[in-house]
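Student: Not my notes, these are from Swiss-Prot:
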MUTAGEN   Thr83 to Gly  12-fold increase in affinity to the conotoxin BuIA (11-fold decrease in K(off))
MUTAGEN   Thr83 to Val  3-fold increase in affinity to the conotoxin BuIA (2-fold decrease in K(off))
MUTAGEN   Thr83 to Ser  19-fold increase in affinity to the conotoxin BuIA (7-fold decrease in K(off))
MUTAGEN   Thr83 to Asp  9-fold increase in affinity to the conotoxin BuIA (15-fold decrease in K(off))
MUTAGEN   Thr83 to Lys  20-fold increase in affinity to the conotoxin BuIA (37-fold decrease in K(off)); 2-fold decrease in affinity to the conotoxin MII (no change in K(off), but 2-fold decrease in K(on))
MUTAGEN   Leu118 to Gln  40-fold, 165-fold, and 300-fold decrease in inhibition of alpha-3-beta-2(L118Q) nAChR by alpha-conotoxins PnIA, GID and MII, respectively
MUTAGEN   Val135 to Ile  8.3-fold decrease in affinity to the conotoxin BuIA (4-fold increase in K(off) and a 2-fold decrease in K(on))
MUTAGEN   Val135 to Gly  No change in inhibition of alpha-3-beta-2(V135G) nAChR by alpha-conotoxins GID and MII. 4.4-fold decrease in inhibition of alpha-3-beta-2(V135G) nAChR by alpha-conotoxins PnIA
MUTAGEN   Val135 to Ala  Very small decrease or no change in inhibition of alpha-3-beta-2(V135A) nAChR by alpha-conotoxins PnIA, GID and MII
MUTAGEN   Phe143 to Gln  6.6-fold increase in affinity to the conotoxin BuIA (7-fold decrease in K(off))
MUTAGEN   Phe143 to Ala  No change in inhibition of alpha-3-beta-2(F143A) nAChR by alpha-conotoxins PnIA, GID and MII. 12-fold and 6.6-fold increase in inhibition of alpha-4-beta-2(F143A) nAChR by alpha-conotoxins GID and MII, respectively, but no change in inhibition of the same receptor by alpha-conotoxin PnIA
Amino acid sequence: MAGHSNSMALFSFSLLWLCSGVLGTDTEERLVEHLLDPSRYNKLIRPATNGSELVTVQLMVSLAQLISVHEREQIMTTNVWLTQEWEDYRLTWKPEDFDNMKKVRLPSKHIWLPDVVLYNNADGMYEVSFYSNAVVSYDGSIFWLPPAIYKSACKIEVKHFPFDQQNCTMKFRSWTYDRTEIDLVLKSDVASLDDFTPSGEWDIIALPGRRNENPDDSTYVDITYDFIIRRKPLFYTINLIIPCVLITSLAILVFYLPSDCGEKMTLCISVLLALTVFLLLISKIVPPTSLDVPLVGKYLMFTMVLVTFSIVTSVCVLNVHHRSPTTHTMAPWVKVVFLEKLPTLLFLQQPRHRCARQRLRLRRRQREREGAGALFFREGPAADPCTCFVNPASVQGLAGAFRAEPTAAGPGRSVGPCSCGLREAVDGVRFIADHMRSEDDDQSVREDWKYVAMVIDRLFLWIFVFVCVFGTVGMFLQPLFQNYTATTFLHPDHSAPSSK
């Protein structure tokens, strides 16, 4: 008996719930038919009691996602929710007549909508992407939140790329109604970020909104939002800037590379070609504008100028390196400046302090001076044309070649006639000795020219290092001192836009 009672109670509750659902559905259906009755409602008519009454539309943008910013095409793609609120006196009812129902959702295409569009659209899609339902309250207030994917025109400032900050505006205005019929009001001073999905390329700095009027045209009004965004430079730093800096450092090594290896010009040209490739990559990213040059483009041009300068200096250094006494004479000031003064300033050890070849050459010349007279000819009108002074100790193995006689030329020396064959041999030895001394002197001059080239290389090495370091730091620190604020990007013409 108790089970039968429980079953009856459950059946009664289910029946009551179904009846209430049917009644609720019937109530909402009656309300929708009442509101959208063609005899009392026309969606083509502006909701105003007379022609002079204004319809106030409150507008607010909620940013859901910053999809992309195409620098070359200068287009910003965003996913936004465009909140619009207004009142329609024709869509009112008494809640007590409809089971205290105070809100109802109506298809937006069946009611009057303010034709608010994005004025600075860049792809022809001026309206929203999806016409969602509108929430209508019993007092006639309407809340409409359609989502939209907009592609708006955005003037890209490339001056500090890739450490740049952009201001992309979105201007909303009624397409057919002017200010005498629809008054656009800014619901919030900033766009909402409650449902924003962070971007991997841009940081949102500020999203201020403002209502613009034109003093010269009383019928003009629009709502403008400034999307102030800053680029995240990590991607371009890793893939563009650091490789450029490393390639530039290779250009520094050109001055440290010995001139004898013959690869100076090859390295310079290779670095120049690599920088040219990076410059071509940048030209495909930034917009083709002549108003500003991007920061990374300036840096590449700076390094290309330095590399070109290194090519010119390398040519000059190679020219100096391969000079010889037969083609050039070293001026005294060159010896003073490049062989005595600059090596000390550039932390180079002077070659005469460390060159073993120079020390050996000096010792050999000293021995030649000490051994002079071991075998020499005496010439003059009183001398026999085939007479020579002889050191007996040095010609013990030449017995019979001549007859020595004591002479006053010095102790241990004698004089006597010698054969013509011996004289030819002595002349040959003298020629060889003179030739070797001449070659040794020429080699000394060539080594001096090589050392001058090395000093010039080291001088330009330090100059190149300082210019590269200070130039790089000066260029890339410049954007860090820029004070970006919301007012920085507000253009003067925003306070008085032209009439459309």
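Glycine residues also receive a Cβ, built from the backbone N, Cα and C atoms like all the rest.
At each noted position, the model has the original residue.
On a predicted model such as this, the values are computed, not experimentally measured, just so you know.
Buried or exposed, and what's around them? Tell me for each listed feature.
Tutor: Sequence-distant neighbours of Thr83 (mutagenesis position): residues of the same chain at least 6 apart with a C-beta under 8 Å from its C-beta are Gln58, Leu59, Met60, Val61, Ser62, Phe143, Trp144, Leu145, Lys187. DSSP gives Thr83 (mutagenesis position) a strand state.
Secondary structure at Leu118 (mutagenesis position), taken from DSSP and collapsed to helix, strand or coil, is strand.
A C-beta separation below 8 Å, combined with a sequence spacing of at least six in one chain, links Val135 (mutagenesis position) to Lys103, Val104, Arg105, Ile142, Phe143, Trp144. Val135 (mutagenesis position) carries a strand DSSP state (E or B).
Using a 10 Å radius centred on the Cβ of Phe143 (mutagenesis position) and all shown protein chains, the other Cβ atoms total 15.
The secondary structure of Phe143 (mutagenesis position), as reduced to three states from DSSP, is extended strand.
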Student: With an 8 Å cut-off on Cβ-Cβ distance and a minimum sequence separation of at least 6, pull the same-chain contacts of Leu118 (mutagenesis position), or say none.
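Tutor: Counting only residues 6 or more apart in sequence, the Cβ neighbours of Leu118 (mutagenesis position) under 8 Å are Tyr126, Ala148, Tyr150, Ser152, Met170, Lys171, Phe172.
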